[in-house]
Amino acid sequence: MADPEVVVSSCSSHEEENRCNFNQQTSPSEELLLEDQMRRKLKFFFMNPCEKFWARGRKPWKLAIQILKIAMVTIQLVLFGLSNQMVVAFKEENTIAFKHLFLKGYMDRMDDTYAVYTQSDVYDQLIFAVNQYLQLYNVSVGNHAYENKGTKQSAMAICQHFYKRGNIYPGNDTFDIDPEIETECFFVEPDEPFHIGTPAENKLNLTLDFHRLLTVELQFKLKAINLQTVRHQELPDCYDFTLTITFDNKAHSGRIKISLDNDISIRECKDWHVSGSIQKNTHYMMIFDAFVILTCLVSLILCIRSVIRGLQLQQEFVNFFLLHYKKEVSVSDQMEFVNGWYIMIIISDILTIIGSILKMEIQAKSLTSYDVCSILLGTSTMLVWLGVIRYLGFFAKYNLLILTLQAALPNVIRFCCCAAMIYLGYCFCGWIVLGPYHDKFRSLNMVSECLFSLINGDDMFATFAKMQQKSYLVWLFSRIYLYSFISLFIYMILSLFIALITDTYETIKQYQQDGFPETELRTFISECKDLPNSGKYRLEDDPPVSLFCCCKK
């Protein structure tokens, strides 16, 4: 007799044969045989890799690929991280160097307090920054240079933004102002002579009307080459620094804040030559990345094949149940055929392949998108490590975490949705009421971060202590606000959240001792008592031949 497995497969695949099979009268023995075959097929599908090896001698290729992949992807990420670390360090050190170079009297950690308060100090700062720019080659200890535009070097743009008209008389409490903003700019060429005198003698041909002035911006470009990568057997990158020094007088409070912003872009060096073995090492790294791509491609194909087989078996089982039991399979039972771990591995493989391609482009200096590559490789590595948990879950002593998370997730999501409503209410209230009086409540983002820190018990005293006492009513409100938030979230909501997880954990432990509730699918499978090493599962591997040939006759 031919393998009955194919009967079910054939009937589930072709609607015409399904109708034929449904109408055909089969003997009770044949029906029992079909049920037995379906149970055995389902039981084999839900076996772990070791049991499948005992049942049919099938090698656990996906497990071997995942173990190999986790080692290779982790090594790749570490190597890329070390390279990216040099890029980040070079950016940060250059930004600090530029602040010391172009901001007069700048000291570290002065970004929030660096400001001037007199007109002469404003002109001093402007003249100092321009002079440092013109004397760059004489004052800078780095390999910085002006940007070349053809035969000329890029100029520094000095722009002031101010109200079109403004007559302000604070003594009389009167003003006349046109809020339209105008801009005036002029340029300073690096090769032009520049005479430095006193602020009264030389004001850069720039006259500032501080009553109307909003901002003054000095913008210029510099270039540099990151040579430290050579010591790590990597080709250097070329950097473009777009520097903007801003004198902010928008508040007109008598305090002009000064800041330096550094917009950095990495470019491929146009003409380079490095002696030694750097080129060879670069080729080795690209070969390694190519092998990672090949490994992930194999993993991707195997997992996609497994997902497709699961969906095919799902449809086959649904048709079988409808044909023999006149019942529809529940959605929860159907979802058991969709392996979420495989889907996660597929996503990680796709991210790794794309990230590895970008990494190879970066190493070849034809691409400089470090941030995108970091996100792709970092996310993929995280998912690869999480995917290994699936194989640990096949052991009863290791799958408690997985089962608890799966069981608790729906209730946790519902609970978090309710808690989020309360949390957002406190965020909006704290921002609008406490924002003018507390540094940690100046923006919605800062409010959310501050409240989340309070939930974790961090920085509580500082949050209370930094509240200004200029308004007694607001100060009293802040105490009620903070005490109620801490009491509500730490003692009630957080405790209920932990209790929700704990209750699920205890339930899972009890299930492990007394047995899990049987679904309709699991009950159907449990009637198959054949052990993996019984040899009966090997019969399912025969080529497919339909038993119901008479349907087509």
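Every residue gets a Cβ built from N, Cα and C, even glycine.
Listed in sequence order, ILE96 are the same-chain residues at least 6 apart in sequence whose CB falls under 8 Å from the CB of ASP108 (mutagenesis position). Secondary structure from DSSP puts ASP108 (mutagenesis position) in coil. Experimental mutagenesis at this site is recorded by Swiss-Prot as ASP108 to Asn, annotated: Abolishes basal channel activity without affecting channel activation by a synthetic agonist; when associated with N-111 and N-112.
Other C-beta atoms found within 10 angstroms of the C-beta of ASP111 (mutagenesis position) number 13, with every protein chain shown included. According to Swiss-Prot, the mutagenesis experiment ASP111 to Asn carries the annotation: Abolishes basal channel activity without affecting channel activation by a synthetic agonist; when associated with N-108 and N-112.
Cβ contacts within 10 Å of ASP112 (mutagenesis position), excluding its own Cβ and spanning all protein chains shown: 8. Swiss-Prot gives this note for the published mutagenesis ASP112 to Asn: Abolishes basal channel activity without affecting channel activation by a synthetic agonist; when associated with N-108 and N-111.
Cβ neighbours within 10 Å of HIS252 (mutagenesis position), excluding its own Cβ and spanning all shown chains: 14. Record note (Swiss-Prot), mutagenesis HIS252 to Ala: Increases inhibition by lumenal H(+). Decreases inhibition by lumenal H(+); when associated with A-283. The unchanged residue is displayed.
Swiss-Prot gives this note for the published mutagenesis HIS273 to Ala: Increases inhibition by lumenal H(+). Decreases inhibition by lumenal H(+); when associated with A-283.
Under mutagenesis, Swiss-Prot gives HIS283 to Arg with this note: Increases inhibition by lumenal H(+). In this structure, HIS283 (mutagenesis position) is part of a helix by DSSP.
In sequence order, PHE489, ILE493, PHE497 make up the list of same-chain residues 6 or more apart from ALA419 (mutagenesis position) whose Cβ falls under 8 Å from its Cβ. According to Swiss-Prot, the mutagenesis experiment ALA419 to Pro carries this note: Constitutive active channel; abolishes inhibition by lumenal H(+); increases the pore diameter.
In three-state terms derived from DSSP, TYR423 (mutagenesis position) belongs to a helical segment. Contacts of TYR423 (mutagenesis position) defined by a Cβ separation under 8 A and a same-chain sequence distance of 6+ are given as LEU451, PHE489, in order along the sequence. Experimental mutagenesis at this site is recorded by Swiss-Prot as TYR423 to Ala, annotated: Nearly abolishes channel activation by a synthetic agonist.
What Swiss-Prot notes for the published mutagenesis of GLU449 to Ala is this: Constitutive active channel; greatly impairs inhibition by lumenal Na(+). If you take the C-beta of GLU449 (mutagenesis position) and look for same-chain residues 6 or more apart in sequence within under 8 angstroms, you find none. Following the DSSP three-state reduction, the secondary structure of GLU449 (mutagenesis position) is helix.
According to Swiss-Prot, the mutagenesis experiment GLU449 to Lys carries this note: Abolishes channel activity.
Listed in sequence order, the same-chain residues six or more apart from ASP458 (mutagenesis position) with CB atoms under 8 A from its CB number zero; the list is none. One mutagenesis experiment catalogued in Swiss-Prot, ASP458 to Lys, is accompanied by this note: Nearly abolishes channel activity; inhibits starvation-induced autophagy.
The Cβ neighbour count for ASP459 (mutagenesis position), using a 10 Å radius and every protein chain shown, is 14. A coil conformation is recorded for ASP459 (mutagenesis position) in the three-state DSSP classification, outside any helix or strand. Quoted from Swiss-Prot, the note attached to the mutagenesis of ASP459 to Ala states: Decreases in Ca(2+) permeability and selectivity; decreases channel pore dynamic behavior.
A mutagenesis experiment is reported in Swiss-Prot for this position, PHE497 to Ala, and the note states: Nearly abolishes channel activation by a synthetic agonist. Reduced to three states, the DSSP call for PHE497 (mutagenesis position) is helix.
Considering only the mutagenesis positions ASP111, ASP112, ASP459, the residue whose Cα is spatially closest to the Cα of HIS252 (mutagenesis position) is ASP112. Note on HIS283 (mutagenesis position): other Cβ atoms within 10 Å of its Cβ, all shown chains, come to 12. Its own atom aside, the Cβ of PHE497 (mutagenesis position) has 15 Cβ atoms within 10 angstroms in the protein chains shown.
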